[in-house]
Amino acid sequence: MNEQSQAKSPDTLRAMVAGTLANFQHPTLKHNLTTLKALHHVAWMDDTLHVELVMPFVWNSAFEVLKEQCSADLLRITGAKAIDWKLSYNIATLKRVKNQPGINGVKNIIAVSSGKGGVGKSSTAVNLALALAAEGAKVGVLDADIYGPSIPTMLGAEDQRPTSPDGTHMAPIMSHGLATNSIGYLVTDDNAMVWRGPMASKALMQMLQETLWPDLDYLVLDMPPGTGDIQLTLAQNIPVTGAVVVTTPQDIALIDAKKGIVMFEKVEVPVLGIVENMSMHICSNCGHHEPIFGTGGAQKLAEKYHTQLLGQMPLHISLREDLDRGTPTVVSRPESEFTAIYRELADRVAAQLYWQGEVIPGEIAFRAV
């Protein structure tokens with residue numbers, strides 16, 4: 001231990017680290033890390049500064065930014081030769097719509113919705129779920145798009161069928177680390193679902209409540225597109241924590257996205273923000289970026305309804321090819337720029353869920369990542 005470090009008490013070291021962290025700013029932080037009480041542990045050993053943070057939402061991508069921006073300052077002011085960073089989670093269980101009772105084992109339900117089909121809602125839901133898992137969370141997906149259940153195909157699990165360990169409940173299908181269920185596991189491609197709204201809604205509620213979900217931090221709910229009876233019924237009856245609305249920059253998609261936001265507001269489901277999908281087409285040959293569906297629409301929509309633009313997702317052939325193969329980009333290309341974008345989206349969604357919500361005491365589980 002050098003003289004500089006000997007002169008520092010544990011309280012002094014902690015104050016130095018806390019002061020540096022207090023200056024760190026990031027889109028996922030409504031308040032700074034010190035105010036959030038994220039600094040869990042500071043220690044000194046063999047000229048190495050050990051810093052552990054505990055966050056109430058997934059934050060791994062932002063954590064990498066923190067290390068990059070703050071390490072040099074901490075080395076300079078503490079005299080340490082190295083820093084050992086550690087991130088752990090206390091994933092918070094947040095208040096559900098209308099204080100409904102939760103689903104056994106599930107902390108938070110995130111509804112992914114769109115006002116119309118064809119905007120990439122399901123692909124966004126799948127990659128968001130995988131990105132949340134990649135950030136360190138326990139995640140599940142329920143495919144509520146009963147008339148077009150595409151999640152099994154996107155996850156390469158279309159040939160699997162759920163089992164019932166007790167004759168009453170279904171065990172979820174595990175795929176790429178996600179616990180999943182879908183009406184697509186129960187019917188063949190040749191059998192179209194012709195149920196009316198009430199029957200479809202009842203079936204989906206049964207799937208949600210009678211699936212033996214493992215302990216999940218986040219359950220991503222891939223909603224049916226549109227704002228009709230079935231969507232309204234699901235939004236009213238499922239204990240959702242928050243909703244994400246997916247759109248494209250195209251004017252007609254934005255019109256329908258408005259309807260989705262208004263629907264959630266009417267049933268008192270917090271809208272976490274908007275995801276602008278296909279915001280930029282990227283040529284696979286030359287890399288040229290072109291906004292073929294227009295620009296700026298989702299940002300204006302977010303401002304009008306006082307919500308967040310959570311992310312702008314590109315349109316690239318590899319994203320489609322990966323889904324067609326049943327190996328979404330987040331798992332098949334973990335180091336790609338597209339995966340980085342989805343992981344940043346996951347951080348923003350989880351953070352917005354936390355900042356907009358109300359923590360339910362006694363429903364927080366500690367877990368290191």
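Positions of Cβ are set from backbone N, Cα and C atoms, glycine also.
Original residues only.
These come from Swiss-Prot:
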{"type": "BINDING", "residues": "Gly115, Lys116, Gly117, Gly118, Val119, Gly120, Lys121, Ser122", "note": "ATP binding site"}
{"type": "MUTAGEN", "residues": "Lys116 to Ala", "note": "Hydrolyzes ATP and can bind an Fe-S cluster, but cluster transfer is compromised"}
{"type": "MUTAGEN", "residues": "Lys121 to Ala", "note": "Hydrolyzes ATP and can bind an Fe-S cluster, but cluster transfer is compromised"}
{"type": "MUTAGEN", "residues": "Ser122 to Ala", "note": "Can bind and transfer an Fe-S cluster, but has no detectable ATPase activity"}
{"type": "MUTAGEN", "residues": "Ser182 to Ala", "note": "Can bind and transfer an Fe-S cluster, but has no detectable ATPase activity"}
{"type": "MUTAGEN", "residues": "Cys283 to Ala", "note": "Can hydrolyze ATP and transfer an Fe-S cluster"}
{"type": "MUTAGEN", "residues": "Cys286 to Ala", "note": "Can hydrolyze ATP and transfer an Fe-S cluster"}
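DSSP classifies Ser122 (mutagenesis position) as helix under the three-state reduction.
You'll find the Cα of Lys116 (mutagenesis position) roughly 32 Å from the Cα of Cys286 (mutagenesis position).
Neighbour counts were taken as the number of other C-beta atoms within 10 angstroms of each residue's C-beta; across the mutagenesis positions Cys283, Cys286, the minimum falls on Cys286.
There are 20 other Cβ atoms within 10 Å of the Cβ belonging to Lys116 (mutagenesis position). Every protein chain shown contributes to the tally, and the Cβ of Ser182 (mutagenesis position) ends up with 27 other Cβ atoms within 10 Å. The binding-site residues listed here are Gly115, Gly118, Gly120; among them, Gly115 has the most other Cβ atoms within 10 Å of its own Cβ.
Here Cys286 (mutagenesis position) is positioned 30 angstrom away from Gly117 (ATP binding site), judged by their C-alpha atoms.
Annotation note: Ser182 (mutagenesis position) sits in a strand segment as assigned by DSSP.
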